[in-house]
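Accompanying notes for the structure given below.
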Amino acid sequence: MQRNSLVNIKLNANSPSKKTTTRPNTSRINKPWRISHSPQQRNPNSKIPSPVREKLNRLPVNNKKFLDMESSKIPSPIRKATSSKMIHENKKLPKFKSLSLDDFELGKKLGKGKFGKVYCVRHRSTGYICALKVMEKEEIIKYNLQKQFRREVEIQTSLNHPNLTKSYGYFHDEKRVYLLMEYLVNGEMYKLLRLHGPFNDILASDYIYQIANALDYMHKKNIIHRDIKPENILIGFNNVIKLTDFGWSIINPPENRRKTVCGTIDYLSPEMVESREYDHTIDAWALGVLAFELLTGAPPFEEEMKDTTYKRIAALDIKMPSNISQDAQDLILKLLKYDPKDRMRLGDVKMHPWILRNKPFWENKRL
């Protein structure tokens, strides 16, 4: 089966020794070069950029409004598919005999990661709007990411939560692998944070509540995300946000401990930077870092040099700005504990005074 042809392909390169991601300095006001797209490019009615493949470079997108379609137009999950056969079939959807890139009209580029790009696409025959993550097989093999890719697909397709992006399946051709996912109209939280600056308590508390809700669900299924950051959070209508990018996620029963150092440097926990074993509580630490960044515009331990960042993380060297409210400071400091056992549990995050005080002012009432 074609799915296994990718997984079992003979390796021609060793895995890189470091699996962390270095973020550029996140001083948002003074670093306009960090904006991935200009405001004009973010306009859904702006010109659609060139598609992924050379043969589709002149592919027209006749209805520009498809970039603004409501999430109700997005289908229920399309199950895993190869380019030759649909493996799982959803009776509520058209009975696809196959999926390939030719089945989609490609729109604007939504984002770019180390190993792939994400595009807005429309399924030709149904009009469904999705996001399509495109990865080069050559890159997957070069960096020995076959197992990681398969794990990402398996984890994302197993999750069903309003604050987690849905996976509709995947397919592949000779050169590339394509992940078909839920499309969220307002894009990355990082871009919103970069464009408008730090969030107020009302908006930040709403977002932290939703991420805590998603992580609590994942942890109950013994899944650790391991890469929480604004770039991996998408925003839909009515300030509904969804955690995405499960490339570093892993299934980890409570009795197990991990030692792989991965994720983004500014968000690493003390046990990671000190090469100690860790568990799901690293996500709680990252949630504290996220809360700090949403309220200030930059993560708490950010430095130009990686080693200096590591030292500040291990020493819990947190410089708390005076303009952060006392309730918000309390939440952040209870999440950013050196000892994982001392970190606030995600269920308690949702009942914290900072959350409860701001909840009546959220745009939509959360459950």
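Positions of Cβ are set from backbone N, Cα and C atoms, glycine also.
Small disclaimer: the values here were computed from a predicted structure and weren't measured.
Within 10 Å of the C-beta of Asp227 (active site, proton acceptor) there are 22 other C-beta atoms, taking all protein chains into account. Marked as active site, proton acceptor by Swiss-Prot on the basis of sequence analysis: Asp227.
Under the heading ATP binding site, Swiss-Prot lists Leu110, Gly111, Lys112, Gly113, Lys114, Phe115, Gly116, Lys117, Val118, Lys133, citing sequence analysis as support. Secondary structure from DSSP puts Val118 (ATP binding site) in a beta strand.
Residues or ranges marked as domain 'Protein kinase' by Swiss-Prot: 104-355.
Among the mutagenesis results in Swiss-Prot, Thr260 to Ala has the note: In IPL1-4; causes missegregation of chromosomes at 37 degrees Celsius. The residue drawn here is the original one. Under the DSSP three-state reduction, Thr260 (mutagenesis position) is assigned to coil, being neither helix nor strand. Counting every protein chain shown, the number of other Cβ atoms lying within 10 Å of the Cβ of Thr260 (mutagenesis position) is 11.
Its Cβ taken as reference, Pro340 (mutagenesis position) is surrounded by 18 other Cβ atoms within 10 Å in the chains shown. One entry in Swiss-Prot concerns the mutagenesis experiment Pro340 to Leu. Its note says: In IPL1-1; causes missegregation of chromosomes at 37 degrees Celsius.
Non-local contacts of His352 (mutagenesis position) by the CB criterion (under 8 A, 6+ apart in sequence, same chain) comprise Asp327, Asp330, Leu331, Lys334, Met344. According to DSSP, His352 (mutagenesis position) is assigned to coil rather than to any helix or strand. In Swiss-Prot, a mutagenesis experiment is listed as His352 to Tyr, annotated with the note In IPL1-2; causes missegregation of chromosomes at 37 degrees Celsius.
Within 10 Å of the Cβ of Val118 (ATP binding site) there are 22 other Cβ atoms, across all protein chains.
DSSP assigns Pro340 (mutagenesis position) to a helix. Calculated from their C-alpha atoms, the gap between Thr260 (mutagenesis position) and Asp227 (active site, proton acceptor) amounts to 12 Å. For Leu110 (ATP binding site), applying a Cβ distance below 8 Å and a minimum sequence separation of six or more within one chain yields Val118, Tyr119, Cys120, Ala131, Tyr183, Gly187. In the three-state DSSP scheme, Asp227 (active site, proton acceptor) falls into the coil class. When the Cα atoms are compared, Gly116 (ATP binding site) and Asp227 (active site, proton acceptor) turn out to be 16 Å apart.
On a Cα basis, Lys112 (ATP binding site) lies 16 Å away from Asp227 (active site, proton acceptor).
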